Amino acid sequence: MKKNLFLMIAVLAASPVMGQDAKQIADSLSIPPVKAGAKQLPMPSVSGAQIKLLGADYEQLVNSKGKIAPVISDTPVNVSFKVTKDGKEAVSKDYEIMLQAPQAAQGNPKPRIIPEILQWKGGQGEYKLGNTVTIACPDKELGKLFAADMEDVLGKKVKLVAPGAKADISLSLLKGGNLGREGYRLQIARDGVRLGAAAPTGLFWGTRTLLQMLRQTPGSVPCGTAVDFPRYQLRGFMLDVARTPYPLSYLKDVIRTMAWYKMNDLHLVINNNYIFHEHYVDNGHDPFKESYAAFRLESKMKGKDGTPLTARDLFYTKKEFADLVSYARKYGVNIVPEFDTPGHALSFTRLRPDLIYKGPMNHEKRRCEMLDAANPETIDLVSKVFDEYMLKDPKLGRPVFADCGVVHVGADEFYGDKEDYRHFANAVLTHALKRGYTPRIWGSLSAKPGKTPVVSKGVQMNLWSTGWMKAWEAVNQGYDVINTNDGALYIVPFAGYYRMDRNHKGLYNNWIPNRIGNETLPSGHPQLLGGTFAVWNDETDIMHTGYAPYDIWGIISGSMDVLSQKLWGTAKAPDTFEQHRELVSSIGNAPRTNPLHKWKDSQPLTVKPSSLPQKLDKPALGPNYRLTMELELTAAPEGKEQVLLAAPEGELLAVMKDGTVGFRRDDSLEFSFGAKLPVGKKVKVEIVGEPEKTSLLLDGEPAGTAVLKNFSDKSKDFSDKFKHRPKVHRSTFILPLKELGSSFQGKVFHMNVQPL
């Protein structure tokens, strides 16, 4: 009896956590409720364990010391903790706390925008804008940009007035507070609109909120106060511009659309190559000579045989790229350029064939694209290429990457020795740090463990594959991480794999930025920067179907609005996916963008030229359309192109170099209808433009559907047994209408363009 009594007393006296380890305690904490108006986070307490705050997903509301900022509406925040017991540490799961606002009278409901406003205190009534809208802004450049966007949204005249002067909309920079670099405070009253922020970026994001509100209720906005800032500091999109070319005009539309949704990180893959070299090897061809590769920036680098590093089809001059980076900064978007080495580096190995990797490796048939990672000459070559853009350019007077801040060193999918890889990765990361840039790298160290140290302090890492890099390993090694998980966030357009674009609803309903593959980090972990979705153009070269940047616009923009909500907004989405998509439609495209090249009306264009060439100066027209011409080709010298219609968007060619009718797009891809115009005979020419298909009719009879020419000679040389040859051809063409007949040898009697 005494023995049983002793056991009972011991059980009652013992703490229930006495037998728990640090991890068990971390995931079973009891978090005290946060009272309204509390200024400090109440900490959980467990006997025998030390508990520290790790972080909060809204660090603007609960900082690293647990200080709580006031809120104007009830706001959920996730917090996590670090627990130490018996010399061992563990990180807790997320715990949601609710920060309560003082009770207020019911006012206007929260305006619906993308991403959702974090805090809103509704007022009564609305502010109405007159026929002329006045804006006062302390930043002249921002003021001009905002005014131009406002005119586009409202169709009204917008006038800039001096900072501090009476205006419909007054912008100001605030001192102190907890808004951070990207936060803003928007106050709408019956006497005007006031937008304040601690930094110009926050002001700019606030203008996007106002513009989205005005898109839905032109001329008025509801009274109330909004306080808004992002949940994650990095909200990104990666675009592979290497394996499929993209014109600068398209990238500017991407930037403006990112800004529309408050996305702020544009990662551009500058070099890459066709990765399925085995398709060449297995058919008796040499991929080193034949696989498609591109480096999209102007460079002075050349091989001993004169082979240029720069792509021959489409590239950006140093000035164009530097200007693009500066342009993006005006829209709150940081451009991160990537040079991918030592793998995916065919542009580099063609420059220096002697630096092809010689060690044992997996995927032997892909050796041609692998640089000799441990060779000092390889590291010297890659460093020199980076320096061409990271150091001051004599013509520009500044580095090409001056406004980038972050540069990406690539380093994914190297199939050689792990120590060689680690040596190379450490060298290129250290070089970027030495030049004053923050380097970013593809996570690969879980697949490449070893003794050679790889620098982590001040380094960002894309976590793209749990097989190559595990999230907790990356964090524990000291890297700042970005969720770029391939299974959730990768898109290879029109492929049978990596199709995040087919799962937008699932992404919207279920994806969380802190879940990376099968691992989950606390949402407020200080090393979790945010997330990025990626468009990879794997199906290039002999697998290219001819798809245009136009064809993937819906893929990009339709992913952006979803990721925006998930990365800026709270963990719980405010609407159903169907309601979200309705809102996307209501707010429309970003101001001053027309990515699908639609005309505002369906009125036809009719031209009867008296002579050629003739200026048309009409906007280019995207599908659907029908072009009808009556013309006569009077001469067709062999090998000489004849341009019928031209604009920055492309050229319609009456005669290509092979004599056929075709076109060249602004992405540099060329297409042929396979038919020739008769010489010395009047003919009726019709071009019918549809999404993914452009057709030719001559005198009312079908004369061909456009087919990609760029890689056609290669694909013909492969046997019909080559199962990867494209079975579908896409030939979207934006009809250029700036000039008619710039080099056409003949007469155009009549032209009609009809939007369909």
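Every residue, even glycine, has its Cβ placed from backbone N, Cα and C.
Annotation comment: Swiss-Prot describes Asn272, His344, Glu413 as active site, charge relay system. The feature substrate binding site is assigned by Swiss-Prot to Arg243, Asp412, Glu413, Trp464, Tyr490, Trp536, Asn537, Asp538. Swiss-Prot documents Asp412 to Ala as a published mutagenesis change and attaches the note No significant change in KM value, but 4297-fold decrease in kcat/KM value compared to that of wild-type. According to Swiss-Prot, the mutagenesis experiment Glu413 to Ala carries the annotation: No significant change in KM value, but 210-fold decrease in kcat/KM value compared to that of wild-type.
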Starting from the Cα of Glu413 (mutagenesis position), work out which of the recorded positions (His344, Trp464, Tyr490, Trp536, Asn537) are within 10 Å. His344
Whole-number Å value for how far Asn272 (active site, charge relay system) lies from Trp464 (substrate binding site) (Cα to Cα): 17
In the chain carrying Asp412 (mutagenesis position), residues 6 or more apart in sequence that have Cβ under 8 angstroms from it: Asp340, Gly343, His344, Trp442, Ser444, Trp464, Trp468
Distance [Cα-Cα, Å, rounded] between Asp538 (substrate binding site) and Asn272 (active site, charge relay system): 10
Drop a 10 Å sphere on every Cβ of the recorded positions Arg243, His344 and tell me which sphere holds the fewest other Cβ atoms. Arg243
Quiz question: given the binding-site residues Trp464, Trp536, which has the greatest number of C-beta atoms lying within 10 angstroms of its own C-beta? Trp464
Helix, strand or coil by DSSP: which one applies to Asp412 (mutagenesis position)? coil
Residue pair Asn537 (substrate binding site), Asn272 (active site, charge relay system) - Cα distance, angstrom, rounded: 10
Within 10 Å of the Cβ of Tyr490 (substrate binding site), how many other Cβ atoms can be counted across all chains shown? 22
Excluding its own, the Cβ atoms lying within 10 Å of the Cβ of Glu413 (mutagenesis position) add up to 21
Please state how far apart, in Å and to a whole number, the two most distant Cα atoms are among Arg243, Asp412, Glu413, Trp464, Tyr490, Trp536, Asn537, Asp538, the recorded substrate-binding residues. 19
